[in-house]
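**Student:** Annotations per Swiss-Prot:
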DOMAIN    57-224  domain 'FCP1 homology'
MUTAGEN   D67 to N or E  Abolishes phosphatase activity
Amino acid sequence: MMRTQCLLGLRTFVAFAAKLWSFFIYLLRRQIRTVIQYQTVRYDILPLSPVSRNRLAQVKRKILVLDLDETLIHSHHDGVLRPTVRPGTPPDFILKVVIDKHPVRFFVHKRPHVDFFLEVVSQWYELVVFTASMEIYGSAVADKLDNSRSILKRRYYRQHCTLELGSYIKDLSVVHSDLSSIVILDNSPGAYRSHPDNAIPIKSWFSDPSDTALLNLLPMLDALRFTADVRSVLSRNLHQHRLW
């Protein structure tokens, strides 16, 4: 009897210790994500020289088209048996939407440095969201990323895409007729197959907290706004190079 009680007590202690350890790991991961997301990031925006100001005045203000899923954020929803993020990783925000009369919760994770990225590029470009997701979901995500800054006002959704061979194609002429001034940032090459010379490829992001792809793009986007035609740069076999 004594032995049985000892075994039960040991099992209870082990179970409690396991739960305590899991909770500790959860808190640690959350803290690491917070530190990485909000660590001091430097990309100094220096005053333009007279020559640079003159050059920028001679070209049109460019449009930067931004994809959402796996480019700026990653999400999974209720009922996903194998979520693509590590168990216990807290989402940055949770969305509750109704799809086909059924409430669905989306757990959304922001790509590292996305807030800083949007703050910087919004000073250089007119920003446009173009996602193959449904509007009820994409609009809610864009609202969260915009965070009342009014930098993501123009938005296009699945109904603005063309479905070809099971893939959603994004026609940039829907955004603007002058393709010389449009850049699209998207993790899916199929999405911009009609406009490869306007695209900047970026690797898909799911959960890596050390990802710096958005930061790596800032120097290029800074320089690209001075061109008369973005295709003169982006057509140079960029898609054969390493992804950002």
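Cβ atoms here come from the backbone N, Cα and C positions, even for glycine.
Nope, none of those substitutions made it into this model, it's the original residues.
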**Student:** Taking only the residues in the domain 'FCP1 homology' (57-224), give me the average pLDDT of this model.
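**Tutor:** A mean pLDDT of 95 is what the predicted model shows over the domain 'FCP1 homology' (57-224).
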**Student:** Within 10 Å of the Cβ of D67 (mutagenesis position), how many other Cβ atoms can you find? Include all protein chains, please.
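**Tutor:** Result for D67 (mutagenesis position): 22 neighbouring Cβ atoms inside 10 Å.
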